[in-house]
Amino acid sequence: MSVPDRKRALEAAIAYIEKQFGAGSIMSLGKHSSAHEISTIKTGALSLDLALGIGGVPKGRIVEIFGPESSGKTTLATHIVANAQKMGGVAAYIDAEHALDPNYAALIGANINDLMISQPDCGEDALSIAELLARSGAVDVIVIDSVAALVPKSELEGEIGDVHVGLQARMMSQALRKLTATLARTNTCAIFINQIREKIGVSFGNPETTTGGRALKFYSSIRIDIRRIGSIKGGENFDIGNRIKVKVAKNKLAPPFRTAEFDILFNEGISSAGCIIDLAVEKNIIDKKGSWFNYQDRKLGQGREAVREELKRNKELFHELERRIYESVQASQVPAAACVDAESREVAEAAK
């Protein structure tokens with residue numbers, strides 16, 4: 001078949017598909033504008049936003065946050081909810097664990113008056129509510145907390161001790177098949193918080209696994225492994241927070257396996273000032289000599305906590321350092337997008 005014949009055959013096939021399934025059911029990827037644009041919601045930790053490679057968690061996708069107990073999973077998810085609301089978006093929280101503290105959520109910055117919350121009785125109800133909210137197209141982010149607490153209805157109606165092999169995994173697999181397409185169509189981000197379990201009898205390799213089967217691992221565009229690696233001491237040697245390390249275990253939108261560290265303080269959640277300090281020191285924007293931190297010709301303070309308080313007071317300095325960090329990151333990245341012609345989408349010769 002010649003090239004003109006192949007082109008005519010393809011055009012006829014496209015015309016039949018659009019007649020059968022509707023206009024827009026098939027199109028060129030380059031002409032599909034939304035394919036090039038990834039809307040994101042900031043996580044509240046600048047170091048994590050940079051590690052994700054796209055500036056936050058993506059809308060229209062599934063994100064899984066997993067880790068051990070008291071590692072900051074709910075705090076991170078609540079910060080994402082708060083940032084979505086600050087952007088003018090609508091957020092929903094499906095609290096299957098019945099453990100969301102509205103006072104802590106408000107302290108972090110979430111608007112609890114506008115935050116929709118559901119505490120369903122069983123897993124099927126929780127996932128159906130999530131799917132209906134996503135289908136409405138009016139919700140920007142949905143948090144499901146947590147996968148381990150999504151109890152199938154038949155298990156709920158049975159006796160304690162009854163064996164239900166693979167019941168939750170089948171429920172998750174069935175729900176995610178429907179949910180994935182709905183999220184992409186309505187540009188809604190679904191965040192699943194998950195717990196970890198130990199595999200019995202594993203001698204080699206990582207014995208840890210997450211609940212709910214393998215479906216969530218496959219359908220997630222981003223998987224965030226969050227761990228507590230230490231405590232932060234305040235006055236009189238009391239703990240005032242935790243040091244957190246995050247690994248991007250899966251990323252379909254940027255290079256995976258990047259890591260980030262940040263502080264979670266008990267009275268404010270993720271410390272944005274702490275992230276600025278860490279990144280500014282790492283990129284030699286702030287000069288650290290001993291316990292003193294200096295910026296240009298100015299002494300910011302002695303000790304990390306003193307500098308943190310200075311940045312919380314001086315918002316102008318905070319935003320200046322944030323801007324310089326972004327400039328440093330952009331300068332260090334390979335400008336691949338700059339080498340692509342905007343109209344022809346062809347790779348151009350790199351500017352010398």
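Yeah, the Cβs are placed from backbone N, Cα and C, and that goes for glycine too.
Original residues fill every noted site, and no substitution is shown.
Residues within less than 8 Å, Cβ to Cβ, of Thr74 (ATP binding site) and separated from it by at least 6 positions along the same chain comprise Ala99, Leu100, Asp145, Ile193. The ATP binding site annotation in Swiss-Prot covers Gly67, Pro68, Glu69, Ser70, Ser71, Gly72, Lys73, Thr74 and is backed by sequence analysis.
Per Swiss-Prot, natural variant Val334 to Ala is noted as: In strain: L2.
Natural sequence variation is annotated in Swiss-Prot for Ala342 to Ser, with the remark: In strain: L2.
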- Item | Other residues, Cβ within 8 Å of Gly67, Pro68, Glu69, Ser70, Ser71, Gly72, Lys73, Thr74 Cβ centroid (ATP site) | Ile226, Arg227, Arg228
- Between the binding-site residues Gly67, Pro68, Gly72, the one whose Cβ has the fewest other Cβ atoms within 10 Å is Pro68
- Number of Cβ atoms other than its own within 10 Å, given for Ser71 (ATP binding site): 23
